[in-house]
Amino acid sequence: LRRKPGMDRSDLFNVNAGIVRNLVEQIAVTCPKACIGIITNPVNTTVAIAAEVLKKAGVYDKNKLFGVTTLDIIRSNTFVAELKGKQPQDINVPVIGGHSGVTILPLLSQVPGISFSEQEVADLTKRIQNAGTEVVEAKAGGGSATLSMGQVPG
């Protein structure tokens, strides 16, 4: 289920949690050694659901289950580059935490060669944390942030 205007990532939980659970149950049976990258929102909780399903099936490996939040890094690099008049590929903002609102934490103090005022840190952090909502509202619910998905045969 994709986000629509007025929804946040947690609104997707009821539908997406069931989808992730069903898919991971099948993975546990058909390809128990698979590396699993989860991008389904809310990533913070869908990864935990996947882990529990894999544990229940007796095939959980903490080194093979990933929550994909690279989008937050790309957005952070882009916003910092915009603000500082640089190219996004020349910026590297470490981002820790989850992929849901205030759990997204850009480590702006760790960006090499760039300093920020307290106001810039506050404004950038808020923009990065709310970027997903900004995209959904700009698209008026008319699409998904996902370019494509694929299934690799086991």
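Numbering starts at 1 and runs along the chain as it is shown here.
A Cβ is built for glycine as well, from the same backbone N, Cα and C atoms used for every other residue.
Original residues throughout; no substitutions modelled.
Just so it is clear, the model here is predicted, and its values are computed rather than measured.
Here Swiss-Prot flags Arg3, Arg9, Asn41, Arg75 as substrate binding site, drawing on sequence analysis. In three-state terms derived from DSSP, Asn41 (substrate binding site) belongs to neither a helical nor a strand segment and is classed as coil.
Residues annotated as NAD(+) binding site in Swiss-Prot: Asn16, Ile39, Thr40, Asn41, Met149.
What Swiss-Prot notes for the natural variant Pro32 to Arg is this: In strain: WPP3. Taking Cβ-Cβ distances under 8 Å and a sequence gap of 6 or more within the same chain, the neighbours of Pro32 (variant position) are Ala57, Val59. For the recorded site, Pro32 (variant position), the DSSP three-state label reads coil.
Marked as active site, proton acceptor by Swiss-Prot: His99. Around the Cβ of His99 (active site, proton acceptor), the number of neighbouring Cβ atoms within 10 Å comes to 23. A coil conformation is recorded for His99 (active site, proton acceptor) in the three-state DSSP classification, outside any helix or strand.
For the natural variant Val111 to Asp, the note given in Swiss-Prot is In strain: WPP25. The Cβ neighbour count for Val111 (variant position), using a 10 Å radius and every protein chain shown, is 18.
Record note (Swiss-Prot), natural variant Ser117 to Asn: In strain: WPP3 and WPP8. The unchanged residue is displayed. The Cβ of Ser117 (variant position) has 8 other Cβ atoms within 10 Å, all protein chains considered.
Mapped onto three states, the DSSP output places Glu137 (variant position) in helix. Recorded in Swiss-Prot as a natural variant, Glu137 to Lys carries the remark: In strain: WPP3.
Where Swiss-Prot documents Gly141 to Arg as a natural variant, the accompanying text is: In strain: WPP25.
Where Swiss-Prot documents Pro153 to Ala as a natural variant, the accompanying text is: In strain: WPP4.
If you take the C-beta of Arg75 (substrate binding site) and look for same-chain residues 6 or more apart in sequence within under 8 angstroms, you find Ile128, Ala131. Just so you know, of the recorded positions Asn16, Ile39, Thr40, Asn41, Glu137, the Cβ with the fewest other Cβ atoms around it within 10 Å is the one at Glu137. Spatial neighbours are here defined as Cα atoms within 10 angstroms of one another, and by that definition the neighbours of His99 (active site, proton acceptor) among the recorded positions Asn16, Asn41, Val111, Ser117, Glu137 are Asn41.
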